Each structure stands twice: as structure tokens, then as C-alpha cells.
Amino acid sequence: MTKIFAYAIREDEKPFLKEWEDAHKDVEVEYTDKLLTPETVALAKGADGVVVYQQLDYTAETLQALADNGITKMSLRNVGVDNIDMAKAKELGFQITNVPVYSPNAIAEHAAIQAARILRQDKAMDEKVARHDLRWAPTIGREVRDQVVGVIGTGHIGQVFMQIMEGFGAKVIAYDIFRNPELEKKGYYVDSLDDLYKQADVISLHVPDVPANVHMINDESIAKMKQDVVIVNVSRGPLVDTDAVIRGLDSGKIFGYAMDVYEGEVGIFNEDWEGKEFPDARLADLIARPNVLVTPHTAFYTTHAVRNMVVKAFDNNLELVEGKEAETPVKVG
């Protein structure tokens, strides 16, 4: 019987895992809540493939340990593959899949909601109400329809975000080094990032974490932006120079910042710090600000998305194990 072993299975994933198991009675499924490390590879002994999800690196040592146990089929329940030692994976003959599209709507909706909350100064108003200060001023809001929304990256998520913001009545402009022909026909694209920075009241990032994009939001780019700009990052933490954003907030140039990702988030997000010493003073400062919205990498976190991540990853792994062409293979090496 085919056997698949899954790592880092969360409670919220178990109903969808059970659903997949019930539909595949001829496949033995075992799992753990532990991450995949050299020390936990032994748990998958006898498996034909593994299904994984973690921010921790898939190191050369981890991949070697899997290969030593006869396992070279690995399916991610997420998109990102930048934490995999691809050179080692290629050397060992790994086949890897990911889930590149599990719910663009989940992430795009979150970005749109957070942008609107910043514009309406919701956090500041909520804090006032909690103090029983029910005066209106000075927390007056801005309407989405009065904004020019700049979208950097027009892939699946960026396009859904554009549709949502247009639904509010905003004017939407976009920039992408790979232009979508349909969007280009409709005249969404500006010629450069500088053009977008100069025009946009709200800027939302929807690009990958590749070297060319690291700290694309920095002192220089912020200086080119409009006064009272709103910045939204639901993509990858390293896209933003956090210190530069803090300087922009302190100067008043940036009206508000919504962040679902953070360049130092590994080991901090998805952990309970209540009653404990918080490990990152800079992040604590951002969390405390009335014009900053912090969510711990949960833009994707909906039942729809989690189901797709589990089901598609297991489907992919079974296809690899059976020698078939997987639906969403990752280029190794």
C-alpha cells in the first residue's frame, strides 16, 4: 500500500486531511505536528512521499536524511520554495511540488480590508471607543473611492485585489515587469515604479521575494511617494525595509501601514507571547501604533484556502509517488 507521511499538521488542517483520506482508502496516511528536521525524518520511515509546510529551512542535511530513507518525493502545502536547498535537492534527485494558487481571494480580500481600515482610521477609533471616548474628531476617515490605488505585481492575487478596489470605486493603476496582456489593453499599467509611487494614495505589494525585490520599499522609494500614502504588504517581509517605514511613519509621510508579513517573522509569528518577554522591540513598536495594522501571516488563513492547501498537496504527492506528472511541479535546481 502506498504511504504518505505529513509534517506539521495543524488542528485546522485535520478535517480536510480526513476528507482526503476518506476519498483515498488505498493510501496509508500518517502525520505529526512536528516540523521536518534531520531529527524528525525517522518518523516518515517507510513512506513513499512526504507532505510538508514550514518556514524553517529544508537544509541539505534534512534532504539527505530523507533520501537516505528512500524518500525523494516532497509536496509543499504552500507556495514558497525559497527555503529549500535546491542544489542539494537536485543532486539527490528530488521531485517537489507546491500549491501556487490556493486562494487568491483570501489574500486579496485581507489586503483590501486592511487598506480600508487604515483609510478609515479604524484602529485609532477602536482604541478611543475602548477608552469610552466617543468623540468623532480627529479620527476622520478617507473613502476608498477617492484614492488612487497602486498595485505592484499583477499575478493571481494582485488581479483579485484590483477587482475588489475597483468595486469600491477606486482608480487602480499597476506595475509589473511581466505585463498581463488583458490588463495592458485596459490601460492599467504605468511605465515605472516611480510613476506608481508619484500617483498612488494606496500602494499594495503582490510580488515574490526575489533579490531584485528585497527592500523595494525603502527611504528612496518612500521619498517619491505622495504625502499620507498607505502601504500594504501581504506578500513577503523582505520586500519592505522596516526601519525606513518606521521613519516614514514618524515623519508623517506614511499615513498608515498594514503588514501581514515581517522580515524577522520566523520564530515570532504563530507563537503565543502573552505574558512573556516579546523578542522584537521593533515589531512591538509597530504593533503599538494606532496607524499600523499587524497580522501574523494570516492573510491566507481561511477554511477555503486551508482545504485547498491540504487537498492539492496530497493530490500532488500521490501523483509523484504513482509516477505521474504532478499538477504543480517545482523546478528543482
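Cβ from N, Cα, C; glycine included.
Keep in mind that this structure shows the original residues, not the substituted ones.
Non-local neighbourhood of R236 (mutagenesis position): G80, V207, P208, D209, N213, V261, each in the same chain, at least six residues away, with C-beta under 8 Å from its C-beta. In the three-state DSSP classification, R236 (mutagenesis position) falls within coil. Here Swiss-Prot flags R236 (among others) as active site.
If you look up Swiss-Prot, you'll see E265 (among others) marked as active site. Around E265 (mutagenesis position), a 10 Å sphere centred on its CB holds 18 further CB atoms from the protein chains shown. E265 (mutagenesis position) falls outside any helix or strand according to DSSP and counts as coil.
If you look up Swiss-Prot, you'll see H297 marked as active site, proton donor. Its Cβ placed at the centre, H297 (mutagenesis position) has 19 other Cβ atoms within 10 Å.
The 10 Å shell around the Cβ of H156 (NAD(+) binding site) contains 17 further Cβ atoms across the protein chains shown. The NAD(+) binding site annotation in Swiss-Prot covers H156, I157, D176, V207, P208, N213, V234, S235, R236, D260.
DSSP assigns H206 (mutagenesis position) to coil in the three-state reduction, outside any helix or strand. For H206 (mutagenesis position), other Cβ atoms within 10 Å of its Cβ number 27. Swiss-Prot lists H206 to Q among its mutagenesis entries, and the accompanying note reads: Increase of activity.
What Swiss-Prot notes for the published mutagenesis of R236 to K is this: Decrease of activity.
Counting only same-chain residues six or more apart in sequence, the Cβ atoms lying under 8 angstroms from the Cβ of D260 (mutagenesis position) belong to H110, A111, Q114, N233, V234, T295, P296, H297, T298, A299. What Swiss-Prot says about the mutagenesis result for D260 to N is this: Decrease of activity.
For E265 to Q, Swiss-Prot lists a mutagenesis experiment annotated as follows: Decrease of activity.
Under the heading of mutagenesis, Swiss-Prot lists H297 to Q and annotates it as follows: 90% loss of activity.
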**Message:** Long-range neighbours only, meaning 6 or more apart in sequence with Cβ under 8 Å: which ones does D176 (NAD(+) binding site) have?
**Reply:** I152, G153, T154, G155, G158, Y189, V207
**Message:** Using a 10 Å radius around its CB, how many other CB atoms surround V234 (NAD(+) binding site)?
**Reply:** 27
**Message:** Just to be sure I understand the packing, how many Cβ atoms besides its own are within 10 Å of the Cβ of P208 (NAD(+) binding site)?
**Reply:** 14
**Fill in**
Taking every pair from H156, I157, D176, V207, P208, N213, V234, S235, R236, D260 (the record's NAD(+) binders), the biggest C-alpha distance in Å rounds to 21
